[in-house]
Structure formats: C-alpha cells, structure tokens
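To keep things clear, I will list the structure first and then write my remarks on it.
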Amino acid sequence: MRSLYLIVFIVISLVKASKSDDGFCSAPSIVESDEKTNPIYWKATNPTLSPSHLQDLPGFTRSVYKRDHALITPESHVYSPLPDWTNTLGAYLITPATGSHFVMYLAKMKEMSSSGLPPQDIERLIFVVEGAVTLTNTSSSSKKLTVDSYAYLPPNFHHSLDCVESATLVVFERRYEYLGSHTTELIVGSTDKQPLLETPGEVFELRKLLPMSVAYDFNIHTMDFQPGEFLNVKEVHYNQHGLLLLEGQGIYRLGDNWYPVQAGDVIWMAPFVPQWYAALGKTRSRYLLYKDVNRNPL
C-alpha cells in the first residue's frame, strides 16, 4: 500500500512540474507574451540581446563582419552624438568603409531634438521605427511622421526633422547619381498605403516605397514572409543591400554562412554575395531593404 501511495505521489508531482513554468518539461516560448499589446516594430527597438543561456558570456555577440557581408546585431551598436543633429544619438551601421556606396544608420532622437542637413548632393530617406517626428521644408509646410511612415529628401533639399518627445529613425543616405535632366521629388508616405506588387515565382509580399522611374537611383522595399515561407531564388546580383529586420525571425544565408536573425538585426550585402532568407517562428517576418537601381554598374 505504501508503494502505491508513493507511486501516486510521484506521478502527481511530475504532472504539476510539467505544467509549471519551472518544470523540467517546460520550454520558453519563442513568442513574447505581450506581443499583441506592443506597437508595431516594438521588437526592433527592444530586441533580445542574447539567449538566456549565454548571458554569462560577457563577450558574446552574434555580429559578424566579412569581406562581402556583415551581420550587425543590437548588442554591437555603438551610439554617439550625430554630427549636425541636436540632442540625437546615432549608430552608423553601414558606411563606405565596408565597401558600400551608401550610409545606413539609426538615429535616436531625444526630447526636443532636431536633424541636421546631409552634405551637398546627398539624398536621404528616413523611416520611423518608433515615436514620431515632424518634417518641415523651406516653404514652412510640415508633416507629422509616425511609426511606419517615411520621407525621401532629394539632394540639396532644405528640411528639418523635429522631435518633441522621442523617436527612432533608420536613415539611408547616398551621393545622388545624376542622370541627364531627370530629377527626384520630395516623397512622404507610409508602408500601408503602398500597393502589393507581383512577385512571380515567389510567395513573399513586396512593397516599394519610392517610384520606379529612372530618376531614382535607389529604392527601399518592404518584404513580408509568413512563418515557413522562404525566397525561391538564391540571389546573386550586382546590387548592394542594407537590411533592417523589423519583425520576426528566421535564417539568412550569406555566402556559405547561415545566420539566425531576429527583429533589430542589420545586414550589409555586397555585390554578388549569395543570399537567401527563410522565415521561422510564429509571427510574420518583415524587413526593410535598400537596393540601388536604374544606373549602369559601369
């Protein structure tokens, strides 16, 4: 009889342990419990810096830099005051030092902050990841940009970005490559207002934030993947890429390397590096992608 009581006690204890968060049968969820209550792109600005089992390794980082690509993860971002901006910290993530012809950086605007102007002949695109800013141009007209909004500023276009509280922007800049008499224009928009474009042979959802006319020498894409979806084409091309993963997680192939990636990660892709992505987890993956277009590579 005592043996029977002992067996029953052990079984009940195991069942309770398996149902508790501390039980040996439990496993952490890959989905945050408050995921649905947080604003869009929250995870990109509040990333998981390292898995719990690696928190005792102070020197651990997922960041990698190679000749033809780089993975720059949030624990590696180094912020300092942005030149010509007020009350703003920036982290330069991709620059010509890597071989790129463009710059990509994060700008963390604090209370009562404002932007500076880029150098002469430099075009700029800003995308709001967190908070809100006000864009003002030379005619004193202003537009409020909130999360998921963006603005393209042509070269030598006088403007100011002002922030009353706080905001996080991802900024792309490059020296404009003039083509005949073609000129670009100020563009203000939001991702949800852009149409879905056809992607023959692919399953992801594609939006382009800039016009596809020859005046524009780069474009910014958003690409959405549901869990389990992946690129069909294993891309190898002359275009350069700068990428910010806004949502989700997955595996990115760069060359012969396969990297686990998550929201908040930045990737630099040089020309002709083999590249491929597959979405994992339980939520949508969305990334923001820079791509040079409409110019002869010669």
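Positions of Cβ are set from backbone N, Cα and C atoms, glycine also.
What Swiss-Prot lists as domain 'Cupin type-2' is 222-288, and the listing cites sequence analysis. Across the range of the domain 'Cupin type-2' (222-288), the DSSP-based residue counts are 0 helix, 39 strand, 28 coil.
Quoting Swiss-Prot on the mutagenesis of Glu235 to Gln: No effect on manganese binding, but loss of activity. Long-range Cβ neighbours of Glu235 (mutagenesis position) (same chain, at least 6 residues apart, Cβ-Cβ under 8 Å): Pro274, Gln275, Trp276.
Residues annotated as substrate binding site in Swiss-Prot, with experimental evidence given as evidence: Glu235, Gln275, Tyr287, Lys291. Cβ neighbour count for Lys291 (mutagenesis position) (all protein chains, 10 Å cutoff from its Cβ): 16. Lys291 (mutagenesis position) falls within a strand segment according to DSSP.
The Mn(2+) binding site feature in Swiss-Prot is assigned to Glu235, His237, His241, Gln275; the stated evidence is experimental evidence.
Annotation for His237 (mutagenesis position): spatial neighbours Pro271, Phe272, criterion Cβ-Cβ under 8 Å with sequence separation of six or more. The mutagenesis experiment His237 to Ala is recorded by Swiss-Prot, whose note states: Loss of activity.
Spatially close to His241 (mutagenesis position) yet at least six residues away along the chain are Ile267, Trp268, Met269, Gln275, Leu289, Tyr290, Lys291, judged by Cβ distances under 8 angstroms. Under its mutagenesis entries, Swiss-Prot includes His241 to Ala with the note: Loss of activity.
Proximity of Tyr252 (mutagenesis position) to non-local residues of its own chain (separation of 6 or more, Cβ distance below 8 Å) is seen for Leu71, Trp258, Tyr259, Val261, Ile267, Gln275, Trp276, Tyr277, given in sequence order. What Swiss-Prot notes for the published mutagenesis of Tyr252 to Phe is this: No effect on the affinity for the substrate, but decreased activity.
One entry in Swiss-Prot concerns the mutagenesis experiment Lys291 to Arg. Its note says: Increased affinity for the substrate, but decreased activity.
Around the Cβ of Tyr287 (substrate binding site), the same chain contributes Thr222, Met223, Leu243, Leu244, Leu245, Leu246, Tyr277, each under 8 angstroms and 6 or more positions distant in sequence. Along the domain 'Cupin type-2' (222-288), the predicted structure has mean pLDDT 98.
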